[in-house]
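See below for the structure under consideration.
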Amino acid sequence: MERHFEKVEEILKKYGYKRENLIKILLEIQEIYRYLPEDVINYVSTAMGIPPAKIYGVATFYAQFSLKPKGKYTIMVCDGTACHMAGSPEVLKAIEEETGLTPGNVTEDLMFSLDQVGCLGACALAPVMVINGEVYGNLTADKVKEILRKIKEKERESANV
């Protein structure tokens, strides 16, 4: 697939092609693509005069960057001790049953991606998952499936508008 770089170029211009703005630049690029594609990293490297290895170093050091496509809805399931004991394995199983996803993967339609993470800091609500920054706690398999079905329904409705 041939990619056009107009939006990337706008971001680079906005930040003056300055090295000290690399993290901001990468964050904005990731908002567009939902990850940092290799060809875009190479484009940024050439445009900014930064070796690709340096950009990959930044992209792999900071947890908020992804080199793999992410879904429109990024699901993070806590598997810290409290959540694990309270049922996070069942939460993961319910997500897999509803979406076909296993941790570290994305659905073919790029609707959902799933990450299994350490403590999310909401132990009192265990088991917990976060979808695009929204925390869902005290989960059961049925609650998880209901949440995901509502998201799917919302997406179907907005596609039909």
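For all residues, glycine too, the Cβ spot is worked out from N, Cα and C.
Quantities reported herein were computed from a predicted structural model and do not represent experimental measurements.
Within 10 Å of the C-beta of CYS123 ([2Fe-2S] cluster binding site) there are 16 other C-beta atoms, taking all protein chains into account. Taken from Swiss-Prot, the feature [2Fe-2S] cluster binding site applies to CYS78, CYS83, CYS119, CYS123, supported by similarity to another entry.
Around the Cβ of ASP79 (mutagenesis position), the same chain contributes SER88, LEU92, GLN116, VAL117, GLY118, each under 8 angstroms and 6 or more positions distant in sequence. For the mutagenesis of ASP79 to Pro, Swiss-Prot gives this note: Increase (30 mV) in the redox potential. The structure shown keeps the original residue.
Record note (Swiss-Prot) on the mutagenesis of GLY80 to Pro: Large decrease (149 mV) in the redox potential. Causes a change to a [4Fe-4S] cluster protein. GLY80 (mutagenesis position) falls outside any helix or strand according to DSSP and counts as coil.
If you take the C-beta of THR81 (mutagenesis position) and look for same-chain residues 6 or more apart in sequence within under 8 angstroms, you find CYS119. Recorded in Swiss-Prot as a mutagenesis result, THR81 to Pro carries the remark: Small increase (11 mV) in the redox potential.
Under its mutagenesis annotations, Swiss-Prot gives LEU120 to Pro the following note: Large decrease (65 mV) in the redox potential. Classification of LEU120 (mutagenesis position) by DSSP places it in coil, neither helical nor stranded.
The Cβ neighbour count for ALA122 (mutagenesis position), using a 10 Å radius over every protein chain in view, is 18. Quoting Swiss-Prot on the mutagenesis of ALA122 to Pro: Large decrease (132 mV) in the redox potential.
According to Swiss-Prot, the mutagenesis experiment VAL128 to Asp, Gly, Arg, Ser, Thr or Trp carries this note: Increase (about 23-33 mV) in the redox potential. Annotation note: VAL128 (mutagenesis position) sits in a coil segment as assigned by DSSP. Of all Cβ atoms in the shown protein chains, 27 besides its own fall within 10 Å of the Cβ of VAL128 (mutagenesis position).
For the mutagenesis of VAL128 to Ala, Cys, His or Tyr, Swiss-Prot gives this note: Small increase (about 2-14 mV) in the redox potential. The structure shown keeps the original residue.
Annotation of the mutagenesis experiment VAL128 to Glu, Lys, Leu or Met in Swiss-Prot: Decrease (about 37-50 mV) in the redox potential.
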Fewest other C-beta atoms within 10 angstroms, as judged across CYS78, LEU120, which are the recorded positions: LEU120
Residue with minimal Cβ packing [other Cβ atoms within 10 Å] among the binding-site residues CYS83, CYS119: CYS119
Environment of CYS78, CYS83, CYS119, CYS123, the listed [2Fe-2S] cluster site - residues of the same chain whose CB lies within 8 A of the CB centroid: ASP79, GLY80, THR81, ALA82, HIS84, SER88, GLY118, LEU120, GLY121, ALA122, ALA126, PRO127, VAL128
